[in-house]
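This report refers to the structure that appears directly beneath it.
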Amino acid sequence: MRLPLPLLLLFGCRAILGSAGDRVSLSASAPTLDDEEKYSAHMPAHLRCDACRAVAFQMGQRLAKAEAKSHTPDASGLQELSESTYTDVLDQTCSQNWQSYGVHEVNQMKRLTGPGLSKGPEPRISVMISGGPWPNRLSKTCFHYLGEFGEDQIYEAYRQGQANLEALLCGGTHGPCSQEILAQREEL
(Lines of atoms letter the chains of each structure in order from A and count residues from 1; the text may use other names and numbers.)
(Lines give C-alpha, C1' and ligand atoms only; values in the text may rest on other atoms or scores of the structure.)
Protein backbone atom coordinates (compact mmCIF):
# COMPACT_ATOMS: atom_id res chain seq x y z
CA MET A 1 0.00 0.00 0.00
CA ARG A 2 1.38 3.44 -0.94
CA LEU A 3 0.55 6.47 1.18
CA PRO A 4 1.07 10.12 0.27
CA LEU A 5 3.94 11.85 2.12
CA PRO A 6 1.70 13.79 4.57
CA LEU A 7 0.13 10.52 5.69
CA LEU A 8 3.54 8.91 6.04
CA LEU A 9 4.61 11.68 8.37
CA LEU A 10 1.36 11.45 10.27
CA PHE A 11 1.75 7.73 10.87
CA GLY A 12 5.18 7.86 12.48
CA CYS A 13 7.26 8.58 9.39
CA ARG A 14 7.75 4.92 8.51
CA ALA A 15 6.82 3.43 5.17
CA ILE A 16 7.95 1.04 2.54
CA LEU A 17 8.34 2.80 -0.78
CA GLY A 18 9.47 1.76 -4.22
CA SER A 19 8.40 -0.69 -6.84
CA ALA A 20 7.60 -4.31 -6.07
CA GLY A 21 11.21 -5.47 -6.50
CA ASP A 22 13.18 -2.74 -4.71
CA ARG A 23 11.83 -1.88 -1.32
CA VAL A 24 13.45 0.93 0.61
CA SER A 25 12.59 1.79 4.18
CA LEU A 26 12.62 5.50 4.99
CA SER A 27 12.13 7.11 8.35
CA ALA A 28 12.29 10.64 9.67
CA SER A 29 11.71 12.35 12.96
CA ALA A 30 11.26 15.95 13.96
CA PRO A 31 14.36 17.68 15.29
CA THR A 32 14.60 17.91 19.06
CA LEU A 33 14.82 21.59 19.95
CA ASP A 34 16.65 22.86 23.02
CA ASP A 35 15.26 25.66 25.21
CA GLU A 36 17.03 28.42 23.25
CA GLU A 37 15.64 27.11 19.97
CA LYS A 38 12.15 26.83 21.43
CA TYR A 39 11.83 29.97 23.54
CA SER A 40 14.45 32.61 22.72
CA ALA A 41 13.26 35.72 20.91
CA HIS A 42 16.56 35.81 18.99
CA MET A 43 17.96 33.56 16.28
CA PRO A 44 20.18 30.90 17.91
CA ALA A 45 23.86 31.47 17.07
CA HIS A 46 24.25 28.13 15.25
CA LEU A 47 21.45 29.09 12.81
CA ARG A 48 22.53 32.68 12.07
CA CYS A 49 24.45 31.84 8.89
CA ASP A 50 21.41 30.05 7.44
CA ALA A 51 19.17 32.93 8.55
CA CYS A 52 21.47 35.46 6.91
CA ARG A 53 21.51 33.50 3.65
CA ALA A 54 17.69 33.28 3.72
CA VAL A 55 17.43 37.05 4.24
CA ALA A 56 19.91 37.75 1.42
CA PHE A 57 17.99 35.42 -0.89
CA GLN A 58 14.63 37.04 -0.12
CA MET A 59 16.05 40.55 -0.53
CA GLY A 60 17.56 39.57 -3.88
CA GLN A 61 14.35 37.93 -5.11
CA ARG A 62 12.16 40.87 -4.17
CA LEU A 63 14.55 43.49 -5.57
CA ALA A 64 14.79 41.54 -8.85
CA LYS A 65 11.01 41.35 -9.06
CA ALA A 66 10.70 45.10 -8.44
CA GLU A 67 13.37 45.85 -11.06
CA ALA A 68 11.56 43.69 -13.60
CA LYS A 69 8.48 45.88 -13.11
CA SER A 70 10.49 49.11 -13.25
CA HIS A 71 10.62 51.27 -16.36
CA THR A 72 13.71 53.34 -15.45
CA PRO A 73 16.85 51.83 -17.04
CA ASP A 74 20.28 53.03 -15.90
CA ALA A 75 23.25 53.83 -18.20
CA SER A 76 23.94 50.12 -18.81
CA GLY A 77 20.32 49.45 -19.77
CA LEU A 78 19.48 47.63 -16.54
CA GLN A 79 16.43 48.58 -14.53
CA GLU A 80 17.34 50.74 -11.55
CA LEU A 81 14.97 51.37 -8.69
CA SER A 82 14.48 54.75 -7.08
CA GLU A 83 15.63 55.10 -3.48
CA SER A 84 12.07 55.22 -2.21
CA THR A 85 11.17 52.08 -4.17
CA TYR A 86 14.08 49.93 -3.01
CA THR A 87 13.62 51.19 0.55
CA ASP A 88 9.97 50.07 0.42
CA VAL A 89 10.90 46.73 -1.18
CA LEU A 90 13.48 45.98 1.51
CA ASP A 91 11.09 46.99 4.29
CA GLN A 92 8.38 44.74 2.80
CA THR A 93 10.91 41.91 2.54
CA CYS A 94 11.56 42.09 6.28
CA SER A 95 7.84 42.45 7.04
CA GLN A 96 6.79 39.34 5.09
CA ASN A 97 5.46 36.32 6.97
CA TRP A 98 8.52 34.02 6.47
CA GLN A 99 6.22 30.96 6.76
CA SER A 100 8.11 28.96 4.13
CA TYR A 101 11.11 28.63 6.46
CA GLY A 102 11.66 26.26 9.34
CA VAL A 103 14.26 24.06 10.98
CA HIS A 104 15.18 20.47 10.19
CA GLU A 105 18.01 18.14 11.10
CA VAL A 106 20.71 17.02 8.66
CA ASN A 107 23.44 14.66 9.91
CA GLN A 108 22.57 15.41 13.55
CA MET A 109 22.93 19.15 12.89
CA LYS A 110 19.95 21.51 12.99
CA ARG A 111 19.66 23.78 9.95
CA LEU A 112 17.17 26.30 8.67
CA THR A 113 15.45 25.19 5.51
CA GLY A 114 13.43 27.05 2.92
CA PRO A 115 13.81 28.97 -0.35
CA GLY A 116 17.43 29.79 -1.19
CA LEU A 117 18.96 27.53 1.46
CA SER A 118 19.55 24.15 -0.16
CA LYS A 119 23.30 23.61 -0.42
CA GLY A 120 24.86 20.20 -0.47
CA PRO A 121 23.16 16.84 -0.22
CA GLU A 122 19.72 16.89 1.33
CA PRO A 123 18.24 13.95 3.18
CA ARG A 124 15.81 11.84 1.17
CA ILE A 125 13.13 12.57 3.74
CA SER A 126 13.07 14.98 6.66
CA VAL A 127 10.64 16.73 8.96
CA MET A 128 10.66 20.50 9.11
CA ILE A 129 9.38 22.49 12.09
CA SER A 130 8.00 25.80 10.86
CA GLY A 131 5.90 28.54 12.35
CA GLY A 132 6.33 29.21 16.05
CA PRO A 133 9.26 31.57 16.70
CA TRP A 134 10.99 31.10 13.32
CA PRO A 135 9.10 33.69 11.21
CA ASN A 136 9.54 36.39 13.85
CA ARG A 137 13.23 35.55 14.27
CA LEU A 138 13.81 35.81 10.51
CA SER A 139 11.96 39.12 10.36
CA LYS A 140 14.07 40.49 13.24
CA THR A 141 17.24 39.23 11.54
CA CYS A 142 16.22 40.98 8.32
CA PHE A 143 15.52 44.28 10.08
CA HIS A 144 18.85 43.93 11.92
CA TYR A 145 20.68 43.88 8.57
CA LEU A 146 18.68 46.85 7.30
CA GLY A 147 19.75 48.78 10.38
CA GLU A 148 23.36 47.62 10.28
CA PHE A 149 24.07 48.24 6.60
CA GLY A 150 21.28 50.54 5.43
CA GLU A 151 19.12 50.26 2.35
CA ASP A 152 21.57 52.14 0.08
CA GLN A 153 24.50 49.81 0.79
CA ILE A 154 22.30 46.71 0.52
CA TYR A 155 20.87 47.82 -2.83
CA GLU A 156 24.33 48.69 -4.16
CA ALA A 157 25.62 45.23 -3.19
CA TYR A 158 22.58 43.62 -4.83
CA ARG A 159 23.27 45.57 -8.05
CA GLN A 160 26.70 43.92 -8.14
CA GLY A 161 25.14 40.45 -7.92
CA GLN A 162 23.49 38.12 -5.44
CA ALA A 163 26.87 36.77 -4.30
CA ASN A 164 27.95 40.31 -3.36
CA LEU A 165 24.74 40.87 -1.41
CA GLU A 166 25.26 37.64 0.52
CA ALA A 167 28.92 38.54 1.12
CA LEU A 168 27.95 41.96 2.49
CA LEU A 169 25.33 40.62 4.89
CA CYS A 170 26.84 37.28 5.84
CA GLY A 171 30.58 37.42 5.14
CA GLY A 172 33.42 39.44 6.54
CA THR A 173 35.62 38.45 9.45
CA HIS A 174 32.80 38.69 11.98
CA GLY A 175 29.81 37.88 9.76
CA PRO A 176 27.58 34.92 10.67
CA CYS A 177 29.03 32.85 7.80
CA SER A 178 32.72 33.66 8.40
CA GLN A 179 35.01 30.64 8.68
CA GLU A 180 35.85 31.52 12.31
CA ILE A 181 32.19 31.63 13.31
CA LEU A 182 31.39 28.43 11.40
CA ALA A 183 34.33 26.64 13.07
CA GLN A 184 32.98 27.63 16.49
CA ARG A 185 29.54 26.35 15.45
CA GLU A 186 30.98 22.95 14.48
CA GLU A 187 32.64 22.66 17.91
CA LEU A 188 29.25 22.85 19.65
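In case you wondered, yes, glycine gets a Cβ from its N, Cα and C as well.
Here the original residues are kept at every noted site.
A mutagenesis experiment is reported in Swiss-Prot for this position, CYS49 to Ala, and the note states: Reduced electrophoretic mobility; when associated with A-52. CYS49 (mutagenesis position) carries a helical DSSP state (H, G or I). The 10 Å shell around the Cβ of CYS49 (mutagenesis position) contains 20 further Cβ atoms across the protein chains shown.
Among the mutagenesis experiments that Swiss-Prot reports, CYS142 to Ala is described with the note: Small loss of electrophoretic mobility. CYS142 (mutagenesis position) falls within a helix when secondary structure is assigned with DSSP.
Quoted from Swiss-Prot, the note on the mutagenesis of CYS170 to Ala is: Reduced electrophoretic mobility; when associated with A-177. Classification of CYS170 (mutagenesis position) by DSSP places it within a helix. Cβ neighbour count for CYS170 (mutagenesis position) (all protein chains, 10 Å cutoff from its Cβ): 21.
For CYS177 (mutagenesis position), the same-chain residues lying six or more positions away in sequence with a CB closer than 8 A to its CB are CYS49, CYS52, ARG53, GLU166, CYS170, GLY171. Look at CYS177 (mutagenesis position): DSSP puts it in coil. In Swiss-Prot, a mutagenesis experiment is listed as CYS177 to Ala, annotated with the note Reduced electrophoretic mobility; when associated with A-170.
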Distant-in-sequence Cβ neighbours of CYS142 (mutagenesis position), under 8 Å, six or more positions away: VAL55, GLN58, MET59, THR93, CYS94
